[in-house]
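Visitor: Quick one: the structure is below, and I'll ask about it shortly.
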Amino acid sequence: MPDQISVSEFVAETHEDYKAPTASSFTTRTAQCRNTVAAIEEALDVDRMVLYKMKKSVKAINSSGLAHVENEEQYTQALEKFGGNCVCRDDPDLGSAFLKFSVFTKELTALFKNLIQNMNNIISFPLDSLLKGDLKGVKGDLKKPFDKAWKDYETKITKIEKEKKEHAKLHGMIRTEISGAEIAEEMEKERRFFQLQMCEYLLKVNEIKIKKGVDLLQNLIKYFHAQCNFFQDGLKAVESLKPSIETLSTDLHTIKQAQDEERRQLIQLRDILKSALQVEQKEDSQIRQSTAYSLHQPQGNKEHGTERNGSLYKKSDGIRKVWQKRKCSVKNGFLTISHGTANRPPAKLNLLTCQVKTNPEEKKCFDLISHDRTYHFQAEDEQECQIWMSVLQNSKEEALNNAFKGDDNTGENNIVQELTKEIISEVQRMTGNDVCCDCGAPDPTWLSTNLGILTCIECSGIHRELGVHYSRMQSLTLDVLGTSELLLAKNIGNAGFNEIMECCLPAEDSVKPNPGSDMNARKDYITAKYIERRYARKKHADNAAKLHSLCEAVKTRDIFGLLQAYADGVDLTEKIPLANGHEPDETALHLAVRSVDRTSLHIVDFLVQNSGNLDKQTGKGSTALHYCCLTDNAECLKLLLRGKASIEIANESGETPLDIAKRLKHEHCEELLTQALSGRFNSHVHVEYEWRLLHEDLDESDDDMDEKLQPSPNRREDRPISFYQLGSNQLQSNAVSLARDAANLAKEKQRAFMPSILQNETYGALLSGSPPPAQPAAPSTTSAPPLPPRNVGKVQTASSANTLWKTNSVSVDGGSRQRSSSDPPAVHPPLPPLRVTSTNPLTPTPPPPVAKTPSVMEALSQPSKPAPPGISQIRPPPLPPQPPSRLPQKKPAPGADKSTPLTNKGQPRGPVDLSATEALGPLSNAMVLQPPAPMPRKSQATKLKPKRVKALYNCVADNPDELTFSEGDVIIVDGEEDQEWWIGHIDGDPGRKGAFPVSFVHFIAD
């Protein structure tokens, strides 16, 4: 930093120079004077900028403060007017309170206005005068006189030094320096002028320092006192109002109690009136249901029909408002309006979003109000106008009725509707679903799709108030539901839900409402049950245990375990502790999508509907939608799109779900995503799912009923694989019958679907990104067939069973003769054996297993194709042998000591090959075939040689009473549980015993 001179040093040096110019050393300090002026100028420039910003801020505060004062005054006026209105309406207590607050606000406003004015006067004005006065101008203006004096001084001293050096040179001398004393007298005038300008500059700087320092702080002190006065006066106003406020609080409590009592009386009166009108409302609803939908506007004359072509005059939207003749046509619920020029496409209006109104001023004019504008039309005469209006209204009514009732002539859509009705009927028959989940009212018809429970109409209104993030309500009778909205209802139900969510409900003083409770009681209870979860059973306290239970519930596909985790308050979108995750940081939704199959789709649905965020990404940026597209999982994709999952998110590779679907050529996923992008995705979507419906046969013989009433020893659950498939309605004319036959495939108390039956190979093959192999590797030569149902209970007519079998069968070779126990196993899976009764009902059996491919879910999502006439020529992928039951007709099975006689088995059905007339003969004449007399069962004490069988496949037990064995194990048959399941133990290891499927073994020839 250059040397500078202080003010005191400058004064001392100047005085010394003034007294003794020849002895002074001031000439050596002139450079320091100039450095000092430059430094002061830099500091002043910085201060000038800061003070300018300060002034700007103060002005902004003043402007906003005045605007605030103006708004406060308007608020005060409104309070004063409102209080006056209350006083005039015989409510003096409330009116006086409003007036007091008006006066209080007015006082505070006046104090604040005074404070703003003080700030403007005390701070803003001095700053403005300083910046426009002493600090006015740009950098360097203040030191211009000093710079001129310095320049003159330097010029004169340079000139004198030059003359002195030339004079010495003339006399033969050389001078390098000239002392100050030599030129002191000659430079006195210039030196005095330089000292004067320096002194003037320092005086101005001193004045500026006072104004921007001491004076500004003095002003801030004044403003501080003004602020103190503002707060003190405001506190006085508050203290003066405090007693009135305390009295007012007591009065308001009394007034509110009176108003609450009045409200309670009104609610009771309303409930009484509602109950009195319930009968009339039911009658009205029945009448409305029996007739077509009635539009909430005048009906058109039905004689004019729903279609019309012609010309109308349309008033233009321009400034001139001229009538323009346009060609118009009404068809299929749309009004088409042609333009004046042929090259422009006509405007097409959906009448479902329009309303037709008459024009009271012009009899031959009418208006059509759409969602974005109003069209003014004029006909040739009044009669023509009435015809056009009738056609428009009729076409709209027809389109609306078609939308409500659907197209009954489309086979596939009709099948889905029939399936939906069957599912709804079974949901209503579930335990606890005959009454409301919350109040116990009978026959609830409102479904919470995200919780799977049924409520009455009163409780459903409270559910709607909670919001869709707690409960999504749909009507079973009024709304058109898709099967995807019934997944949770089919798997949870009121009884299972309340077992968890009402586990801690106090029994002695029950707060649960009854059907006659008012809406307040219902709201308090429902809020406590669903939002606070006050009565739910809480199993886990810490978050780690909650996440572990959530992970286990998803892994084991336990919907009630998932509901328990939900009741514990776990965050369903949090990352789960999964050691073998496909990608790091997976959520429960990622895991559910990754391990889903036809039986666990409801697990995904619960997570989709009750998670706050469907767009959580893994460590590699994948969302659940990415997983769906990687695995071609269209069913989960439907659920996620219905839940509004984002389709624009890209993973770490920059791929969106649609990009993945296109790259892997997953056409179904690509189509769904394209529909969602264009806004054409239907949220009421149908999903492929193993519904396991219970179907009650209408035509049952007396023998069937007797058989159902007999106690069945060692009854086991069934394990059917019954997929409801579309596209097979060509095999029979009645599509409804096909849907009913599909529902027949399921039995009572069905066994849970086991992963060993149908493994989800999709993720193992595709998540790695490598192409799947042509055939999945297996440890044995062939894969095991699906396990047969255990102890089938429901029966089916021969005709429907025959039709159903033809729909889902695969061609087989070989004859259909009855084999003895020593025959070798069949090469191809046989047809299910017939169970013959007095009326020849057929035991329903599951369809043949779907052949495993590298993408099982993709194969299952495809609808089944109708069997062509030459079905025997179509070969499915190789399936493992599934030999028929080895029970010889003339030998009882070992251990067949039963309390009832053994029903004789009919001959097994032959292949579907039309040439096998012997096999199809008994089936085609099923209604004529008489069953043989049943043979009496022999007691277990009968000495028979033990029957030995050999395992064809590996089998892992699903239940404790079942046998686990490996391929090649020899099993000793101890008894027969039913036609498809026997009892036995491993040869040489009697401790390993249990039930085993007959189709997994073959006899060893003795």
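Each position is counted from 1, following the chain as shown.
Yeah, the Cβs are placed from backbone N, Cα and C, and that goes for glycine too.
Where a substitution is noted, the model still shows the residue that was there originally.
Keep in mind it's a predicted model, so treat the numbers as computed, not measured.
Annotations for this protein, taken from Swiss-Prot, read as follows:
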type    : residues  : note
DOMAIN  : 305-397   : domain 'PH'
DOMAIN  : 421-543   : domain 'Arf-GAP'
MUTAGEN : C436 to A : Loss of Arf-GAP activity
DOMAIN  : 944-1006  : domain 'SH3'
Visitor: When DSSP is mapped onto helix/strand/coil, what comes out for C436 (mutagenesis position)?
Guide: coil
Visitor: In the domain 'SH3' (944-1006), how many residues does DSSP call helix, how many strand, and how many coil?
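Guide: Helix, strand and coil residues of the domain 'SH3' (944-1006) number 3 helix, 33 strand, 27 coil.
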Visitor: Within the domain 'PH' (305-397), what mean pLDDT does the predicted structure show?
Guide: 89
Visitor: Going by DSSP, how much of the domain 'PH' (305-397) is helix, how much is strand and how much is coil, in residues?
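Guide: Final tally across the stretch: 19 helix, 39 strand, 35 coil.
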